[in-house]
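Read the structure below first, then the notes.
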Amino acid sequence: MNSVTVSHAPYTITYHDDWEPVMSQLVEFYNEVASWLLRDETSPIPDKFFIQLKQPLRNKRVCVCGIDPYPKDGTGVPFESPNFTKKSIKEIASSISRLTGVIDYKGYNLNIIDGVIPWNYYLSCKLGETKSHAIYWDKISKLLLQHITKHVSVLYCLGKTDYSNIRAKLESPVTTIVGYHPAARDRQFEKDRSFEIINVLLELDNKAPINWAQGFIY
């Protein structure tokens, strides 16, 4: 692991080598906006903004991308809910349960699945207010997601409205699926078969499929 310093909390960002090409720009962009972000109480706390940068990218095939953290109790790991109470991760788990037949589980975490990096486009929000920090993170969000897409084969974005123009923001030719958000109304996410489709796309690209059942916690 490497680390860099920034002028505001969290003061130190620890990161895996695979993120090195974007770190100097990240530091510059963060120092420009941090004082604005940090006027608010945030979800997650600043020490957890950049926790996913500890993840390597060279072994990732799929990025599952949400829009921003839970407005309360964000852990810095997208979709993670240690007490398994958040609607989004419960819906994701039930979708994978239907796909795999696994039923006796106590939780689900995308971050423990080989080949997958869960990501949030915006890395924080004001406590209790989704998308409230979008304007501050925008340059950083674009920089980091572009870097991720240089490594993965499939980018799966959760949120049809939020991601309607995502392809315009990406430079790498990555296969992109834009699906319903797990919290979408009318149970639209239930009918979404993106997790299955991702594995078909990986096979077409001669890559190993994702074992989605690995995310279950018992």
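Backbone N, Cα and C define each Cβ position, glycine as well.
Lifted from Swiss-Prot, the feature list:
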| type | residues | note |
| --- | --- | --- |
| ACT_SITE | ASP68 | active site, proton acceptor |
| MUTAGEN | LYS126 to Val | About 80% loss of processive DNA synthesis but unaffected UDG activity |
| MUTAGEN | LYS160 to Val | About 90% loss of processive DNA synthesis but unaffected UDG activity |
| MUTAGEN | ARG187 to Val | About 60% loss of processive DNA synthesis but unaffected UDG activity |
Rounded to the nearest Å - Cα separation of LYS126 (mutagenesis position) and ASP68 (active site, proton acceptor): 11
Lowest local Cβ density among LYS126, ARG187, which the record lists as mutagenesis positions, within 10 Å: ARG187
Other C-beta atoms that fall within 10 angstroms of the C-beta of LYS160 (mutagenesis position): 14
Three-class DSSP secondary structure - ASP68 (active site, proton acceptor): coil
Inter-residue Cα distance where the pair is ARG187 (mutagenesis position) and LYS160 (mutagenesis position), in Å: 14
Euclidean distance between Cα atoms of the residue listed as 'active site, proton acceptor' and ARG187 (mutagenesis position), Å: 20
